[in-house]
Amino acid sequence: MKPLAIPANHGVMGQQEKHSLPADFTKLHLTDSLHPQVTHVSSSHSGCSITSDSGSSSLSDIYQATESEAGDMDLSGLPETAVDSEDDDDEEDIERASDPLMSRDIVRDCLEKDPIDRTDDDIEQLLEFMHQLPAFANMTMSVRRELCAVMVFAVVERAGTIVLNDGEELDSWSVILNGSVEVTYPDGKAEILCMGNSFGVSPTMDKEYMKGVMRTKVDDCQFVCIAQQDYCRILNQVEKNMQKVEEEGEIVMVKEHRELDRTGTRKGHIVIKGTSERLTMHLVEEHSVVDPTFIEDFLLTYRTFLSSPMEVGKKLLEWFNDPSLRDKVTRVVLLWVNNHFNDFEGDPAMTRFLEEFENNLEREKMGGHLRLLNIACAAKAKRRLMTLTKPSREAPLPFILLGGSEKGFGIFVDSVDSGSKATEAGLKRGDQILEVNGQNFENIQLSKAMEILRNNTHLSITVKTNLFVFKELLTRLSEEKRNGAPHLPKIGDIKKASRYSIPDLAVDVEQVIGLEKVNKKSKANTVGGRNKLKKILDKTRISILPQKPYNDIGIGQSQDDSIVGLRQTKHIPTALPVSGTLSSSNPDLLQSHHRILDFSATPDLPDQVLRVFKADQQSRYIMISKDTTAKEVVIQAIREFAVTATPDQYSLCEVSVTPEGVIKQRRLPDQLSKLADRIQLSGRYYLKNNMETETLCSDEDAQELLRESQISLLQLSTVEVATQLSMRNFELFRNIEPTEYIDDLFKLRSKTSCANLKRFEEVINQETFWVASEILRETNQLKRMKIIKHFIKIALHCRECKNFNSMFAIISGLNLAPVARLRTTWEKLPNKYEKLFQDLQDLFDPSRNMAKYRNVLNSQNLQPPIIPLFPVIKKDLTFLHEGNDSKVDGLVNFEKLRMIAKEIRHVGRMASVNMDPALMFRTRKKKWRSLGSLSQGSTNATVLDVAQTGGHKKRVRRSSFLNAKKLYEDAQMARKVKQYLSNLELEMDEESLQTLSLQCEPATNTLPKNPGDKKPVKSETSPVAPRAGSQQKAQSLPQPQQQPPPAHKINQGLQVPAVSLYPSRKKVPVKDLPPFGINSPQALKKILSLSEEGSLERHKKQAEDTISNASSQLSSPPTSPQSSPRKGYTLAPSGTVDNFSDSGHSEISSRSSIVSNSSFDSVPVSLHDERRQRHSVSIVETNLGMGRMERRTMIEPDQYSLGSYAPMSEGRGLYATATVISSPSTEELSQDQGDRASLDAADSGRGSWTSCSSGSHDNIQTIQHQRSWETLPFGHTHFDYSGDPAGLWASSSHMDQIMFSDHSTKYNRQNQSRESLEQAQSRASWASSTGYWGEDSEGDTGTIKRRGGKDVSIEAESSSLTSVTTEETKPVPMPAHIAVASSTTKGLIARKEGRYREPPPTPPGYIGIPITDFPEGHSHPARKPPDYNVALQRSRMVARSSDTAGPSSVQQPHGHPTSSRPVNKPQWHKPNESDPRLAPYQSQGFSTEEDEDEQVSAV
């Protein structure tokens, strides 16, 4: 077995001279691709290219292309009010947000090309897709590349098609891309092969023969085939490309020769595997152009095969003494410090290594390198919090301080007493003190700092290592000693040397060393980021100091993440401004970066607002900056209130009210800063006269404050909630160290124990249950609906913020069983939001490895920051880890490690930002408010105006002055959201949620109050074996007095044994797998011919609009919907339920059609047998029109277009003889759903969008058993016609009215089986890589695996639903509004049944003939579908008939039906509320079921 390989990553480092130090930081950014300056574009056309390093796109390119307008979501019309009311929404903008995704299938396009026509790009596309499949595991990248170049694509349309016969000669090696096949051996054993499995010849030219018979299990099976000759040549050629490095007769390293393109310019040897010692040595060897990221990959992954980093450290120190290796060693250490500084922090041995290395650099006079090392250390160092206590105020401090704002520096620790508590706490020389007891020390005089430290016995100190600035401070002090006077730079020099061009600046950091200070007012502005206010100020004020680039000090992430090629920002443009006034032994090294680490060199910019009260409750709004102190606020407040006293007579007080109503008042220290962040919602700032003891806040005011601090979700701005969620998620996401992914994946022990990763992992569960808790705790139904609407809007805005994690969590919360079952609540939701919710769900369609989501994520303009869906990240990493061996032939499989490292770099790049997290998500809010707050500002404001408005011309004229009140209100809303989110009480127990759900809407509420109110009626036939209790109920059901012949046939059909839906999913070794043969007319054309056969018929059928039902039912199925024409509504093949993806795209991998997951193995023999089998196994084996209708209704749920009747006509006869089959879930059908039937489940992702399995197994539970009875609730036994041929149109119309239950699958979230997929998903952590995401990996399409040792049971947990009439009852007029009521309290109820229009009545003059009335294979002359326009016109003119039309069967009170007349014409039945036919069902509560002998378990 050969180790995996990946396309080589071309970083800048790979092109530079290896022996020279990079001249600037651009060379230190080892990036996979260079990112341009972040420009903000609408999210539909945006997308950071999170693609592979070789330029290939990821698997998501299956649905490659743009999202059309889907993500534009120009919600500028949503005003920011306390509550976003329904009426305030801009209809146009919301609707634009809900446009469907339009994508094309690039991988399919590449596969369908002739192999000789494939370009390098095509091969890269295929390579990226194929590497996910198990069949290609442990192959080197060059082998995969060659296989992709010669593979041929084949499609087998129909389930049950024999692909290979026993004893047939094999001619190819094949891999299943979609669907599954079953191999039946002569001894009767059977084996299932799924997506990603391979079969066929072994890599020899010997003749091999098929063992057993291979049949397709599902429709639309897709394969790639490689001819035996090519397969043999490619795999045997591998050895020729290998270069083995031997030492003392043992192989210590294996390299592979690789060509990355056909030009021959990118070729060389790349390390495949080696011993740990040899891999370490390779760090300082020459690296080829095809292996530019070896050092980065090694430094990230060495921990998987080395016990200690010092093994590498010792070697590096040793090699440093070799002058020829010195530069390379320095480069490795710089990269190590920059990329993984956490390896050094907290590890004494590594800290000593770093100090020793610094000493070596000093010794060798490598000042430039040393400076870079110090910059990297300072940039990557994390803030540390330590607590010191002194016995008394007079006790001396155990450390000596230097610096101070008077020197233009912060406060630094010069020395620490050895053995003191400060040393034990981790304080060391070179630490900068950032904060003490909440007071900012970044811009404070040394004397003031010493005073604060001395006057407190309890010290909570925040420090950060900043050796770079500390050494500059020492240099300055030594210069002053020599020169005798402090150096004060001229103002002109500062301005000249510090011009910044913000758009060219791509680092999210502050200017480096602020040596120049004009006065103490030039404070360290740590709020970060430019904004609109800044732009306004710049017009009216001369900036003495340079404008500050984006930074993020004080937001929880130090300004470290983009200085020397950090993990997030992978690129610093060469166009960085020069601002160097610093003397240096090697100034050119720092010409564009020596300002990066200054914490105290920016002007004081007011971008926050405080509301300050006086004792008489007057208030003023005061503009401040983050570092404005309480003393300065007092001065401003005195001026604003026009008080004549001196500032010394007043102080700033904070008055707060506890939840118990206790008023607290405290005077704030004069030097306290960050005032806007400290104020609580239940607090106010007061200007207090020190000489008076007045009451600042009365009891009435306190009560008002208390009321204001009590927040409900509906009071909060959806935009602000989404913004705060995104900021919180992003903080967690960006703080994850790359090494944490490795530690978690390989289960390594680490100092941090992956704390950041675990926190981010937990967020998705917390947010999911937050949604459910918030909805279910609301007792008022209307408010519940509004909360659901609120969450949909929040999810929409999360998408704007590219926060896919929260968006997914919210959608998951809305789909949790206890929420989804609230039918009456969902019914009240406006159509617009229903559609929005549907579109949001669409994005996370799990089919084909989350292809739609990946496509959006990889779209070309999506720029960071991006918060990806974490479970997908974890699943991908787990697949790479578990799908490939860590050691091959006793050597470390470095190819596997390289692939994992590349994936982690891709994830890290999503967090690469160059602005403050507090601002980055606000820039996506477009023009939400008429006057944006500063916190929404951006230097790219002009770009935003153009790019984010989606072409809308309407603009709100911005005020040219600052509206402090508006800014305060915006900030107050942000505070409310923060407080709300911080005080959430989550209900994480699903049982408790279910209880709350039942309290909101008791199970009895799902029963119809009367027959005519559009509520469903229950059916009695169940496709599953009921539990014991249900069986007893079924036996007690009153039996019909006589049985029509069709029922007898059905009864015979019931004797057909049930077929297991749960074949084994065990993986089979490739060598044991049966393969394609060559007994076809042309070698290698076996499957292709099968594919072409269907293709011809498809084209024929597409031309025949008037095809007969009989012929269509018995004819060969069309080719797959993936084949062109892509969007044709071709007939679904026999045995399908739906073969169409929901957007008209083709699907290649991971997901076959619904029937691919649900078809049974038995092959229909005759029409009657087929019909019997259908009933016995509860599957629609032959509903030809179904696919089209599901397809149509899925795409346009609001428009069950009249055009749908035309394609439907081809399959009508089928429905006339269909049988009634019920669902195991508490589905409901409604009377007026026909026109707008939304059959979202037609593609596997829609039916079960939370399923990660490519096979979407829950569709077997939802679609197969829900859809089967929904599509067949009207047979000849259901209608009032039996003698004359009843109108096909009538049955079709009945089908329209009855057949579909809107959202039946989408919201049918809880198939009663506790072990069902939905239950497993909602209970398990979404982030579980081996459970929810890992188990359902790509390799097992079309089968259902065992979970937790039990088969996923389709059997209902409490009881199965039953149909109103069975084949054994006499024909009873079936009310059009068949309803299904739940006898279980936990079932999910499909919602919105009562909303849709009824379909038009049966057009007069058309008759339908049951398909059983004429022999198979012959079309009936009278079965020509009506002309569409005529039928439509007539249907509009004819009034509906009610129960008055002719006598009807009357249901006896005890449920014994009698037939009162033969049925001559199809009639629409709209019974009165007191319709006697429904009485028995009302009285019985619809809890009865058929006899158990009628029940055939589908399991």
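For all residues, glycine too, the Cβ spot is worked out from N, Cα and C.
Substitutions noted, but not modelled.
Sequence annotations record features per position, and here Swiss-Prot assigns nucleoside 3',5'-cyclic phosphate binding site to 135-254. Cβ contacts within 10 Å of M210 (nucleoside 3',5'-cyclic phosphate binding site), excluding its own Cβ and spanning all protein chains shown: 22.
The note that Swiss-Prot attaches to the published mutagenesis K211 to R is: Abolishes cAMP-binding. Under the three-state DSSP scheme, K211 (mutagenesis position) falls in the coil class.
Long-range Cβ neighbours of R215 (mutagenesis position) (same chain, at least 6 residues apart, Cβ-Cβ under 8 Å): G160, T161, I162, V163, V181, E182, T184. One mutagenesis experiment catalogued in Swiss-Prot, R215 to D, is accompanied by this note: Does not abolish cAMP-binding.
The annotation domain 'N-terminal Ras-GEF' is assigned in Swiss-Prot to 267-380 on the grounds of sequence analysis. Across the domain 'N-terminal Ras-GEF' (267-380), DSSP classifies residues as 81 helix, 8 strand, 25 coil.
Residues or ranges marked as domain 'PDZ' by Swiss-Prot: 385-470. For the domain 'PDZ' (385-470), residue counts in helix, strand and coil come to 22 helix, 32 strand, 32 coil, using DSSP.
Among the features that Swiss-Prot reports, domain 'Ras-GEF' is placed at 717-944, with the record citing sequence analysis.
Swiss-Prot gives this note for the published mutagenesis R898 to D: Does not inhibit interaction with NEDD4. Does not interact with HRAS. Reduces ubiquitination. Under the three-state DSSP scheme, R898 (mutagenesis position) falls in the helix class.
The note that Swiss-Prot attaches to the published mutagenesis Y1406 to A is: Abolishes interaction with NEDD4 and NEDD4-induced ubiquitination and degradation; when associated with A-1428.
For the mutagenesis of Y1428 to A, Swiss-Prot gives this note: Abolishes interaction with NEDD4 and NEDD4-induced ubiquitination and degradation; when associated with A-1406. The structure shown keeps the original residue.
Between the alpha carbons (Cα) of R898 (mutagenesis position) and A135 (nucleoside 3',5'-cyclic phosphate binding site) lies a span of roughly 20 Å. When the alpha carbons of N165 (nucleoside 3',5'-cyclic phosphate binding site) and K211 (mutagenesis position) are compared, the span between them is 8 angstrom. Taking the Cα atom of each, C225 (nucleoside 3',5'-cyclic phosphate binding site) and K211 (mutagenesis position) are about 18 angstrom apart.
Minimal Cβ crowding within 10 Å, among the binding-site residues A135, M195, is found at A135. Averaged across the domain 'Ras-GEF' (717-944), pLDDT for the predicted model comes to 86.
Neighbour density around each Cβ, counted as other Cβ atoms within 10 Å, peaks among the recorded positions K211, K240, R898 at R898.
Just so you know, of the binding-site residues N165, S180, the Cβ with the fewest other Cβ atoms around it within 10 Å is the one at N165. Counting neighbouring Cβ atoms within 10 Å of each of the binding-site residues (V150, C225), the lowest count belongs to V150.
Mapped onto three states, the DSSP output places S180 (nucleoside 3',5'-cyclic phosphate binding site) in coil.
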